[in-house]
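Here Swiss-Prot flags 277-344 as domain 'SH3'. For the mutagenesis experiment Y286 to A, the note given by Swiss-Prot reads: No effect on activity. Swiss-Prot lists D287 to A among its mutagenesis entries, and the accompanying note reads: No effect on activity. Here Swiss-Prot describes F288 to A as a published mutagenesis experiment; the accompanying note says: No effect on activity. Under its mutagenesis entries, Swiss-Prot includes E291 to K with the note: Abolishes activity. For E296 to K, Swiss-Prot lists a mutagenesis experiment annotated as follows: Abolishes activity.
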Amino acid sequence: MSDSSAPDLPSKPSSLNAGQSSSLQTTNTGIGMGSGMGSGMGMGTYGNSYGSSYGGGYGSSMYGSGGYGMGGYGSSMYGGSRYGMGSYGMGGYGMGGYGMGMNTGMNGMGMAGSLAQGSEATFQLIESIIGAVGGFAQVLEATYMATHSSFFTMISMADQLSHLKTALGSMLGIYTVINWLKRIMGKLMGVKNKLTPDEFRKFQEKQMKKLSNSNNTGGPNKNTNKLSLKPLLLFLAAVVGFPYLLKKLIAHLAETSQMNGNFITSGGSLQGNLDPTKLEFARALYDFNPENEEMELKLARGELMAILSKTEPNSNQESTWWKCRSRDGKVGFVPYNYVEIIERHQRPVPEAQEEPAAAVLAERQQQPIIDSTEFQKMKT
């Protein structure tokens, strides 16, 4: 083959770099979210006071490993900031103020430091009470705002209903005016608008006659109470037919997706119907460990593979990374200089097989043709 030292990898196409950068971007996004949320809670309006107090306190170690030290309330207002390392520690009475010259020395553990350390728990308790009261005040404020907004919403709705009432009244007033005009026209023309008892009695007698005639003859509404089977048949068809059609549809979709999945897995989505007689095969010259196992194919020295494509998927140009398929069915890209193409040796078609057939044909053509007289002589 060649020497054992593997050559340098060629430059990757844009499709491989895009897949690798997307995975790295996902990882960096997770790191950014973690660091951003961690630092944002501590560096807010109150600095490390409420940030580290409620962030690291209730989140990681309030009374555990942090206690009132760096994790719980230590890094808050009265821990590492005011009475710890800030004001009365190394800054106030420690090294800066009265540390080196008077009382506390390098460590800041004099009278002021001991008082600050002793009163730290009390101030932290007061701080937690103030925080709880502040939270309760925020809840009350939110409740008040919700009640206020809902109250004014109801007022605006009542106002809109009053406008609707006015609009409906004006619309119904038109019909009132029309009825009033009809009455005036009836009075002018002598039409009686009021129904007299005699007229009502006549109307009632006519209705009774119509009802008796319909009961005797059957009438036009004879089959009104007969039950119809159409709603029942439609209901049964919907109950039985809809699940059947849905099952057929799901089976068809599953079969289609399975065929597409097999087609993509076999590499047919990019290469179409591959002809095995026209495929090129290659042998790995060196071991290759891919950086992105989803896009690249791992190679072992001497491994055989089939070359599916030598072009880039996006631009269809000649690429330095070839798409190959291994014996176990895995598909991926490999560098072109890590493999060698296996040349096929075509067997020549032997011409000796055609010579006997040609000789037999020539002999048959040279044989004399027997006519009818010679055939009669041969019979006698």
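Glycine residues also receive a Cβ, built from the backbone N, Cα and C atoms like all the rest.
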State the Cα to Cα distance, in Å, between D287 (mutagenesis position) and E296 (mutagenesis position), rounded to an integer.
13
D287, E291, E296: which of these mutagenesis positions has the sparsest Cβ neighbourhood within 10 Å?
E291
Would you mind checking how many other C-beta atoms are within 10 angstroms of the C-beta on F288 (mutagenesis position)?
19
Neighbourhood of Y286 (mutagenesis position) by C-beta distance under 8 A, where only residues 6 or more apart in the same chain count:
A6, P7, L299, R301, Y338
Structural state census, the domain 'SH3' (277-344) (DSSP three-state):
5 helix, 34 strand, 29 coil
If you measure F288 (mutagenesis position) to E296 (mutagenesis position) at Cα, how many Å is it?
10
Return the average pLDDT for the domain 'SH3' (277-344) as a whole number.
86
